[in-house]
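*Asks:* One structure coming up, written as structure tokens, with questions to follow.
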Amino acid sequence: MTLEKFVDALPIPDTLKPVQQSKEKTYYEVTMEECTHQLHRDLPPTRLWGYNGLFPGPTIEVKRNENVYVKWMNNLPSTHFLPIDHTIHHSDSQHEEPEVKTVVHLHGGVTPDDSDGYPEAWFSKDFEQTGPYFKREVYHYPNQQRGAILWYHDHAMALTRLNVYAGLVGAYIIHDPKEKRLKLPSDEYDVPLLITDRTINEDGSLFYPSAPENPSPSLPNPSIVPAFCGETILVNGKVWPYLEVEPRKYRFRVINASNTRTYNLSLDNGGDFIQIGSDGGLLPRSVKLNSFSLAPAERYDIIIDFTAYEGESIILANSAGCGGDVNPETDANIMQFRVTKPLAQKDESRKPKYLASYPSVQHERIQNIRTLKLAGTQDEYGRPVLLLNNKRWHDPVTETPKVGTTEIWSIINPTRGTHPIHLHLVSFRVLDRRPFDIARYQESGELSYTGPAVPPPPSEKGWKDTIQAHAGEVLRIAATFGPYSGRYVWHCHILEHEDYDMMRPMDITDPHK
């Protein structure tokens, strides 16, 4: 089915309004609901799941240090409309688990562990059933962190890929009042772009595969797939939308909320992006980019200056295929900018060179160095299973950093693909990447480097919480753990990998407790 591109205006998600607000705290309520939305002018309405019945969910905008509480409520149907594989992470408990489980993770949030959205802290409709790690109905987000682009999404055990694909995603923006001095584009010129990919049937329904291609007769049905990319790209819940802009500077907060797909974004007129931030907030200094790679869960904070493009139409393009080349008719396109609106007032916003101060990584303060490898195996059905350090989810915890300590994690990737690795609770700095001989490593376990360590490009010199670990490279990151202790996770953010079984619990310990 061919859908005409750039016929629907880009929706700007509503900002969530608090139920109660005082100097001490702000309280929100959000309900997960089944809903229908018309994703394209020529499509029938699509059944989705959305926060407050919206896809994407409402944007939550908070100030740095604002004490925020959110009651996340599940009002979803008792059965899923996407294919559940009951052979992965099935419950060993005596009580039957509900088919539809949810829990919300604030991605990039520095939050207590009982508000982090631990996969086994799930809850069913009206909290009738809860997972073994469920602790509270109202989550607490202290927002004691830098201004940054965060996002919230489902994180339920073995269901994350399906619940997110169904629509359970939304943006969460922390505003730092100190940013005002930088005079960045603001208000209606500060726009979130939440990018997803889907396959949509002619009747408007979402397609998600119930089995891998050419499945063997022995496979369970439904059966998890190792990856999935839809050929139809949506931004803020619309298929290939357009945005009318003024000939001036705009700030775009770009979030990759896709399950598997990595994008390589550029402007089709050869124009530049000015990157001002990444996952964890502003960069030390702005970076001029002609293109940038955005893996699942990564965020880029960019400025596009349309001043010289009055009257033009510009396509935000993608050159990264998913298991093959991009199709110029489909996934090579993201959205269109139309520089057709008159300038409302003089543009006094800036593209500052220097943005934020950064402490250098103090190598003498490193308390621990961990070597962790990405690995692959097969399950009893012959399906691929990707692992972290050859451990399954339910194996004993092996990563136990102490609160306040700084560690270097050396992540070895001998697999065939790039994996976006996400650590909960912390932001980290990228130290370097170094190529190694995969064949020798697979054969003998010997790490034989084939080139020098390469420091991160300027676009990765800020705070990160999700980072691309490329095939055939050792990635080194430095993280200071805390300020909270408790049970968190780290995982690959390709959701099909995360669900089976590329996710591990992580205990951040406090020796004083």
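Just so it is clear, glycine is given a Cβ too, placed from its N, Cα and C backbone atoms.
Owing to the predicted nature of the structure, the values given are computational and were not obtained by experimental measurement.
Pasting the feature list from Swiss-Prot:
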type	residues	note
DOMAIN	45-81	domain 'Plastocyanin-like 1'
BINDING	His105, His422	Cu cation 1 binding site
BINDING	His107, His153, His493	Cu cation 2 binding site
MUTAGEN	Asp116 to Leu	9-fold decrease in catalytic efficiency with ABTS as substrate. Almost loss of activity with 2,6-DMP as substrate
MUTAGEN	Asp116 to Thr	6-fold decrease in catalytic efficiency with ABTS as substrate. Almost loss of activity with 2,6-DMP as substrate
MUTAGEN	Asp116 to Asn	33-fold decrease in catalytic efficiency with ABTS as substrate. Almost loss of activity with 2,6-DMP as substrate
MUTAGEN	Asp116 to Glu	10-fold decrease in catalytic efficiency with ABTS as substrate. 91-fold decrease in catalytic efficiency with 2,6-DMP as substrate
BINDING	His155, His424, His491	Cu cation 3 binding site
MUTAGEN	Ala478 to Phe	Retains approximately 70% of the wild-type activity with both ABTS and SGZ
MUTAGEN	Thr480 to Ala	Retains approximately 60% of the wild-type activity with both ABTS and SGZ
MUTAGEN	His491 to Cys	Decreases copper content. Strong decrease in catalytic efficiency with both ABTS and SGZ
MUTAGEN	Glu498 to Asp	9-fold decrease in catalytic efficiency with ABTS as substrate. 26-fold decrease in catalytic efficiency with 2,6-DMP as substrate
MUTAGEN	Glu498 to Thr	165-fold decrease in catalytic efficiency with ABTS as substrate. 400-fold decrease in catalytic efficiency with 2,6-DMP as substrate
MUTAGEN	Met502 to Leu	Loss of laccase activity. Mutant fails to develop the dark brown phenotype typical of the wild type strain
*Asks:* Please indicate, using numbers and ranges, the residues of the same chain that are 6 or more beyond the domain 'Plastocyanin-like 1' (45-81) and have a C-beta under 8 Å from a C-beta there.
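*Replies:* For the domain 'Plastocyanin-like 1' (45-81), the far contacts come to 13-16, 24-39, 98-100, 102-104, 123-127, 137-147, 152, 159, 162-163, 166-177, 192, 194, 200, 204-206, 236-237, 257.
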*Asks:* With DSSP assignments reduced to helix, strand and coil, which class does Glu498 (mutagenesis position) get?
*Replies:* helix
*Asks:* Checking your reading of the structure: which of the recorded positions His105, Ala478, Thr480, His491, His493, Met502 lie inside a 10 Å Cα sphere centred on His155 (Cu cation 3 binding site)?
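*Replies:* Near His155 (Cu cation 3 binding site) by Cα: His105.
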*Asks:* At the level of the C-alpha atoms, what whole-angstrom distance separates His491 (mutagenesis position) and His105 (Cu cation 1 binding site)?
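*Replies:* Just about 13 Å between their Cα atoms.
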*Asks:* Note the Cβ centroid of His107, His153, His493, the recorded Cu cation 2 site, then list each other residue of that chain whose Cβ lies within 8 Å of it, in sequence.
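*Replies:* Leaving out the recorded residues gives His105, Trp151, His155, Val164, Ala257, Pro296, Ala297, His422, Thr466.
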*Asks:* Taking only the binding-site residues His105, His107, His153, His422, His493, which one has a CA atom nearest to the CA atom of Thr480 (mutagenesis position)?
*Replies:* His422
*Asks:* To the nearest whole angstrom, state the Cα distance for the pair Met502 (mutagenesis position) and His105 (Cu cation 1 binding site).
*Replies:* 17
*Asks:* Nearest of the binding-site residues to Glu498 (mutagenesis position) by CA-CA distance, picking from His105, His107, His153, His422, His424?
*Replies:* His422
*Asks:* Find the shortest Cα-Cα separation between His424 (Cu cation 3 binding site) and the recorded positions His107, His153, Ala478, and name the residue that gives it.
*Replies:* His107
*Asks:* For the C-alpha pair, I'd like the distance in angstrom between Asp116 (mutagenesis position) and His422 (Cu cation 1 binding site), rounded off.
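*Replies:* Asp116 (mutagenesis position) to His422 (Cu cation 1 binding site), Cα-Cα distance: 13 Å.
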*Asks:* Using the structure shown, find which entry in Ala478, Met502 (the mutagenesis positions) has the sparsest Cβ neighbourhood within 10 Å.
*Replies:* Ala478
*Asks:* Of His107, His153, His422, which is closest to Ala478 (mutagenesis position) if I measure between C-alpha atoms? They're all binding-site residues.
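*Replies:* Looking at Cα distances from Ala478 (mutagenesis position), the smallest one goes to His422.
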*Asks:* Give the residue counts of the domain 'Plastocyanin-like 1' (45-81) per reduced DSSP state, in the order helix, strand, coil.
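*Replies:* Breakdown, helix to coil: 0 helix, 21 strand, 16 coil.
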*Asks:* Measuring Cα to Cα, how many angstrom lie between His493 (Cu cation 2 binding site) and His105 (Cu cation 1 binding site)?
*Replies:* 13
